[in-house]
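Colleague: Just dropping this structure here.
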Amino acid sequence: MLKQRVLSAIVLIAAVLCALFLFTPFYFALALGAVAILGIWEWTQFARLKQPLIRFFVTTFLGVFIFLWLYTEGNYLDAGRVFEQHLQLLLINAVSWWGLALLLVISYPKSAKFWSKNPLLQLLFAFSTLIPFVAGVLRLRLEHYTHDPYHGLFLLLYVFILVWAADSGAYFSGRAFGKRKLAPKVSPGKSWEGVIGGLITALVLAFIFIHFSNNTLVGDRNITGFIILSVATVAISVLGDLTESMFKRESGVKDSSQLIPGHGGVLDRIDSLTAAVPFFSYFYFFVL
(Lines of atoms letter the chains of each structure in order from A and count residues from 1; the text may use other names and numbers.)
(Lines give C-alpha, C1' and ligand atoms only; values in the text may rest on other atoms or scores of the structure.)
Protein backbone atom coordinates (compact mmCIF):
# COMPACT_ATOMS: atom_id res chain seq x y z
CA MET A 1 0.00 0.00 0.00
CA LEU A 2 2.79 2.43 0.90
CA LYS A 3 4.66 1.62 -2.31
CA GLN A 4 1.49 2.25 -4.30
CA ARG A 5 0.95 5.61 -2.60
CA VAL A 6 4.55 6.69 -3.21
CA LEU A 7 4.46 5.72 -6.89
CA SER A 8 1.14 7.50 -7.39
CA ALA A 9 2.49 10.59 -5.64
CA ILE A 10 5.55 10.66 -7.90
CA VAL A 11 3.39 10.43 -11.02
CA LEU A 12 1.05 13.14 -9.72
CA ILE A 13 3.88 15.52 -8.86
CA ALA A 14 5.49 14.97 -12.26
CA ALA A 15 2.19 15.64 -14.04
CA VAL A 16 1.54 18.83 -12.06
CA LEU A 17 5.07 20.17 -12.64
CA CYS A 18 4.84 19.36 -16.34
CA ALA A 19 1.57 21.27 -16.65
CA LEU A 20 2.89 24.23 -14.66
CA PHE A 21 6.20 24.64 -16.46
CA LEU A 22 5.59 23.33 -19.98
CA PHE A 23 1.98 24.10 -20.91
CA THR A 24 0.88 27.34 -22.52
CA PRO A 25 -1.87 29.16 -20.57
CA PHE A 26 -4.57 27.79 -22.87
CA TYR A 27 -3.46 24.16 -22.57
CA PHE A 28 -2.90 24.62 -18.85
CA ALA A 29 -6.51 25.82 -18.65
CA LEU A 30 -7.71 22.77 -20.58
CA ALA A 31 -5.80 20.51 -18.17
CA LEU A 32 -7.50 22.27 -15.27
CA GLY A 33 -10.82 21.82 -17.03
CA ALA A 34 -10.17 18.08 -17.24
CA VAL A 35 -9.49 18.02 -13.49
CA ALA A 36 -12.75 19.88 -12.87
CA ILE A 37 -14.69 17.42 -15.04
CA LEU A 38 -13.25 14.47 -13.12
CA GLY A 39 -14.28 16.29 -9.96
CA ILE A 40 -17.83 16.68 -11.28
CA TRP A 41 -17.99 12.97 -12.10
CA GLU A 42 -17.02 12.17 -8.52
CA TRP A 43 -19.44 14.77 -7.16
CA THR A 44 -22.41 13.20 -8.92
CA GLN A 45 -22.33 10.40 -6.34
CA PHE A 46 -22.74 13.02 -3.59
CA ALA A 47 -25.84 14.17 -5.48
CA ARG A 48 -27.16 10.59 -5.20
CA LEU A 49 -27.07 10.03 -8.95
CA LYS A 50 -26.51 6.29 -8.75
CA GLN A 51 -27.02 5.18 -12.34
CA PRO A 52 -23.77 5.39 -14.35
CA LEU A 53 -25.61 6.58 -17.47
CA ILE A 54 -27.15 9.54 -15.65
CA ARG A 55 -23.81 10.40 -14.02
CA PHE A 56 -22.15 10.22 -17.44
CA PHE A 57 -24.80 12.47 -19.02
CA VAL A 58 -24.56 15.11 -16.28
CA THR A 59 -20.75 15.06 -16.33
CA THR A 60 -20.65 15.28 -20.13
CA PHE A 61 -23.13 18.16 -20.23
CA LEU A 62 -21.21 20.19 -17.64
CA GLY A 63 -17.89 19.15 -19.18
CA VAL A 64 -18.90 20.52 -22.58
CA PHE A 65 -19.87 23.79 -20.88
CA ILE A 66 -16.48 24.01 -19.16
CA PHE A 67 -14.46 23.30 -22.30
CA LEU A 68 -16.51 25.75 -24.39
CA TRP A 69 -16.02 28.35 -21.68
CA LEU A 70 -12.25 27.82 -21.69
CA TYR A 71 -12.04 27.56 -25.48
CA THR A 72 -13.73 30.92 -26.03
CA GLU A 73 -11.21 32.49 -23.63
CA GLY A 74 -8.18 30.86 -25.30
CA ASN A 75 -6.70 33.97 -26.91
CA TYR A 76 -7.18 35.99 -23.74
CA LEU A 77 -5.53 33.30 -21.63
CA ASP A 78 -2.46 33.15 -23.88
CA ALA A 79 -2.26 36.94 -23.52
CA GLY A 80 -2.23 36.59 -19.73
CA ARG A 81 -5.82 37.75 -19.20
CA VAL A 82 -8.26 35.71 -17.13
CA PHE A 83 -12.04 36.10 -17.38
CA GLU A 84 -11.77 39.84 -16.73
CA GLN A 85 -15.51 40.47 -16.90
CA HIS A 86 -16.53 37.65 -14.59
CA LEU A 87 -13.56 36.82 -12.36
CA GLN A 88 -14.51 38.96 -9.38
CA LEU A 89 -18.09 37.67 -9.47
CA LEU A 90 -16.88 34.06 -9.61
CA LEU A 91 -14.58 34.58 -6.64
CA ILE A 92 -17.25 36.40 -4.62
CA ASN A 93 -19.53 33.45 -5.33
CA ALA A 94 -16.83 31.13 -3.99
CA VAL A 95 -16.29 33.14 -0.81
CA SER A 96 -20.06 33.23 -0.23
CA TRP A 97 -20.34 29.49 -0.86
CA TRP A 98 -17.62 28.69 1.67
CA GLY A 99 -19.39 30.89 4.21
CA LEU A 100 -22.52 28.78 3.65
CA ALA A 101 -20.45 25.58 3.75
CA LEU A 102 -19.18 26.56 7.19
CA LEU A 103 -22.76 26.75 8.44
CA LEU A 104 -23.59 23.39 6.84
CA VAL A 105 -20.59 21.71 8.47
CA ILE A 106 -21.22 23.24 11.89
CA SER A 107 -24.88 22.18 11.86
CA TYR A 108 -24.34 18.72 10.31
CA PRO A 109 -26.16 16.30 10.39
CA LYS A 110 -29.19 18.57 10.87
CA SER A 111 -28.25 20.59 7.79
CA ALA A 112 -28.32 17.47 5.61
CA LYS A 113 -32.11 17.46 5.46
CA PHE A 114 -31.95 20.62 3.34
CA TRP A 115 -29.52 19.34 0.70
CA SER A 116 -28.79 15.61 0.88
CA LYS A 117 -31.73 14.58 -1.34
CA ASN A 118 -31.61 17.53 -3.72
CA PRO A 119 -29.44 16.68 -6.77
CA LEU A 120 -29.73 20.14 -8.34
CA LEU A 121 -28.60 21.84 -5.16
CA GLN A 122 -25.71 19.41 -4.86
CA LEU A 123 -24.63 20.17 -8.43
CA LEU A 124 -24.85 23.88 -7.64
CA PHE A 125 -22.47 23.22 -4.75
CA ALA A 126 -20.15 21.49 -7.22
CA PHE A 127 -20.26 24.49 -9.57
CA SER A 128 -19.53 26.91 -6.71
CA THR A 129 -16.59 24.75 -5.66
CA LEU A 130 -14.90 23.76 -8.91
CA ILE A 131 -15.44 26.63 -11.36
CA PRO A 132 -14.05 29.38 -9.06
CA PHE A 133 -11.18 27.02 -8.24
CA VAL A 134 -10.26 26.80 -11.93
CA ALA A 135 -10.59 30.58 -12.34
CA GLY A 136 -8.51 31.25 -9.22
CA VAL A 137 -5.71 28.91 -10.26
CA LEU A 138 -5.54 30.54 -13.69
CA ARG A 139 -5.58 34.07 -12.26
CA LEU A 140 -2.69 33.28 -9.92
CA ARG A 141 -0.73 31.45 -12.62
CA LEU A 142 -1.07 34.30 -15.12
CA GLU A 143 -0.25 37.19 -12.81
CA HIS A 144 2.16 39.48 -14.74
CA TYR A 145 2.45 36.70 -17.33
CA THR A 146 3.42 38.93 -20.26
CA HIS A 147 6.23 40.56 -18.26
CA ASP A 148 7.46 37.54 -16.33
CA PRO A 149 5.94 34.12 -17.17
CA TYR A 150 7.22 32.66 -13.90
CA HIS A 151 5.96 35.28 -11.47
CA GLY A 152 2.46 33.84 -11.34
CA LEU A 153 3.86 30.34 -11.17
CA PHE A 154 5.74 31.30 -8.01
CA LEU A 155 2.59 32.84 -6.57
CA LEU A 156 0.49 29.76 -7.33
CA LEU A 157 3.11 27.41 -5.91
CA TYR A 158 3.19 29.54 -2.78
CA VAL A 159 -0.50 28.87 -2.16
CA PHE A 160 -0.14 25.17 -2.93
CA ILE A 161 2.92 24.74 -0.69
CA LEU A 162 1.30 26.81 2.06
CA VAL A 163 -1.74 24.52 2.16
CA TRP A 164 0.23 21.28 1.81
CA ALA A 165 2.79 22.24 4.46
CA ALA A 166 0.07 23.37 6.86
CA ASP A 167 -1.74 20.08 6.29
CA SER A 168 1.43 18.22 7.28
CA GLY A 169 1.88 20.49 10.30
CA ALA A 170 -1.71 19.82 11.32
CA TYR A 171 -1.23 16.07 10.95
CA PHE A 172 1.84 15.89 13.17
CA SER A 173 0.44 18.36 15.71
CA GLY A 174 -2.77 16.40 15.88
CA ARG A 175 -0.91 13.13 16.33
CA ALA A 176 1.23 14.58 19.12
CA PHE A 177 -1.21 16.81 20.99
CA GLY A 178 -4.70 16.20 19.59
CA LYS A 179 -7.35 15.90 22.30
CA ARG A 180 -10.24 18.21 21.42
CA LYS A 181 -12.19 17.12 18.34
CA LEU A 182 -12.72 19.76 15.66
CA ALA A 183 -15.83 18.33 13.98
CA PRO A 184 -16.49 14.83 15.36
CA LYS A 185 -19.70 14.33 13.37
CA VAL A 186 -17.94 15.15 10.10
CA SER A 187 -14.30 14.11 10.46
CA PRO A 188 -13.52 12.47 13.82
CA GLY A 189 -9.77 12.37 13.16
CA LYS A 190 -9.29 16.15 13.12
CA SER A 191 -8.53 18.10 16.28
CA TRP A 192 -8.27 21.75 17.29
CA GLU A 193 -4.65 21.16 18.24
CA GLY A 194 -3.98 19.95 14.70
CA VAL A 195 -5.58 23.07 13.23
CA ILE A 196 -3.49 25.30 15.47
CA GLY A 197 -0.36 23.43 14.41
CA GLY A 198 -1.30 23.97 10.77
CA LEU A 199 -1.88 27.69 11.30
CA ILE A 200 1.48 28.08 13.05
CA THR A 201 3.14 26.25 10.16
CA ALA A 202 1.48 28.65 7.72
CA LEU A 203 2.62 31.67 9.73
CA VAL A 204 6.24 30.51 9.78
CA LEU A 205 6.16 29.62 6.10
CA ALA A 206 4.71 33.01 5.15
CA PHE A 207 7.58 34.80 6.92
CA ILE A 208 10.14 32.54 5.21
CA PHE A 209 8.71 33.07 1.72
CA ILE A 210 8.41 36.83 2.17
CA HIS A 211 12.00 37.06 3.38
CA PHE A 212 13.56 35.00 0.61
CA SER A 213 11.37 36.37 -2.19
CA ASN A 214 12.48 39.96 -1.52
CA ASN A 215 8.81 40.95 -1.30
CA THR A 216 8.12 39.62 -4.82
CA LEU A 217 5.07 37.80 -3.48
CA VAL A 218 3.70 40.82 -1.66
CA GLY A 219 4.41 43.48 -4.27
CA ASP A 220 2.90 46.81 -3.26
CA ARG A 221 0.50 45.17 -0.84
CA ASN A 222 0.63 45.47 2.93
CA ILE A 223 2.92 42.79 4.39
CA THR A 224 0.85 42.35 7.54
CA GLY A 225 -2.29 41.94 5.45
CA PHE A 226 -0.53 39.37 3.27
CA ILE A 227 0.54 37.33 6.30
CA ILE A 228 -2.97 37.45 7.76
CA LEU A 229 -4.36 36.37 4.39
CA SER A 230 -1.91 33.44 4.25
CA VAL A 231 -3.00 32.17 7.67
CA ALA A 232 -6.68 32.73 6.87
CA THR A 233 -6.23 30.80 3.61
CA VAL A 234 -5.02 27.78 5.56
CA ALA A 235 -8.00 28.08 7.91
CA ILE A 236 -10.34 28.08 4.91
CA SER A 237 -8.50 25.09 3.43
CA VAL A 238 -9.52 23.09 6.52
CA LEU A 239 -13.14 23.96 5.72
CA GLY A 240 -12.65 22.60 2.19
CA ASP A 241 -11.48 19.31 3.65
CA LEU A 242 -14.34 19.16 6.15
CA THR A 243 -16.95 19.98 3.52
CA GLU A 244 -15.91 17.12 1.27
CA SER A 245 -15.79 14.82 4.31
CA MET A 246 -19.36 15.86 5.12
CA PHE A 247 -20.58 15.05 1.61
CA LYS A 248 -18.77 11.70 1.60
CA ARG A 249 -20.15 10.79 5.01
CA GLU A 250 -23.70 11.65 3.96
CA SER A 251 -23.44 9.66 0.73
CA GLY A 252 -21.76 6.71 2.46
CA VAL A 253 -18.48 6.67 0.54
CA LYS A 254 -14.95 6.49 1.93
CA ASP A 255 -13.12 8.04 -1.04
CA SER A 256 -14.51 10.21 -3.83
CA SER A 257 -13.25 7.53 -6.26
CA GLN A 258 -10.39 5.07 -6.77
CA LEU A 259 -8.90 7.00 -9.68
CA ILE A 260 -5.53 7.59 -7.97
CA PRO A 261 -4.18 4.34 -6.48
CA GLY A 262 -3.56 4.75 -2.78
CA HIS A 263 -4.88 8.32 -2.74
CA GLY A 264 -8.57 8.06 -3.60
CA GLY A 265 -10.04 10.45 -6.13
CA VAL A 266 -9.43 13.90 -7.56
CA LEU A 267 -11.62 15.59 -4.96
CA ASP A 268 -9.70 13.84 -2.19
CA ARG A 269 -6.51 15.49 -3.48
CA ILE A 270 -7.83 19.00 -4.12
CA ASP A 271 -10.53 19.42 -1.46
CA SER A 272 -8.44 21.84 0.61
CA LEU A 273 -7.28 23.76 -2.46
CA THR A 274 -10.80 24.26 -3.82
CA ALA A 275 -11.48 26.48 -0.82
CA ALA A 276 -8.00 27.99 -0.39
CA VAL A 277 -7.29 29.11 -3.97
CA PRO A 278 -10.47 31.18 -4.64
CA PHE A 279 -10.32 32.68 -1.14
CA PHE A 280 -6.67 33.71 -1.51
CA SER A 281 -7.23 34.97 -5.06
CA TYR A 282 -10.19 37.17 -4.13
CA PHE A 283 -8.50 38.90 -1.24
CA TYR A 284 -5.09 39.10 -2.93
CA PHE A 285 -6.37 40.73 -6.12
CA PHE A 286 -9.43 42.66 -4.99
CA VAL A 287 -9.01 43.52 -1.30
CA LEU A 288 -5.34 43.89 -0.29
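Including glycine, each Cβ sits where the backbone N, Cα and C put it.
Take a look at what Swiss-Prot says about it:
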VARIANT   Val16 to Phe  In strain: Eagan
VARIANT   Thr59 to Ala  In strain: 33
VARIANT   Arg81 to His  In strain: Eagan
Colleague: Which number gives the other C-beta atoms within 10 angstroms of the C-beta of Val16 (variant position), all protein chains shown included?
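Modeller: Within a 10 Å radius of the Cβ of Val16 (variant position) lie 14 other Cβ atoms.
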Colleague: Give the number of CB atoms, excluding that of Arg81 (variant position) itself, located within 10 Å of its CB.
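Modeller: Result for Arg81 (variant position): 17 other Cβ atoms within 10 Å.
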Colleague: In Å, rounded, how far does the Cα of Thr59 (variant position) sit from the Cα of Arg81 (variant position)?
Modeller: 27
Colleague: Fill in the CA-CA distance, Val16 (variant position) to Arg81 (variant position), as an integer in Å.
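Modeller: Cα of Val16 (variant position) to Cα of Arg81 (variant position) measures 22 Å after rounding.
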Colleague: For Thr59 (variant position), list the number of other Cβ atoms lying within 10 Å of its Cβ atom.
Modeller: 19
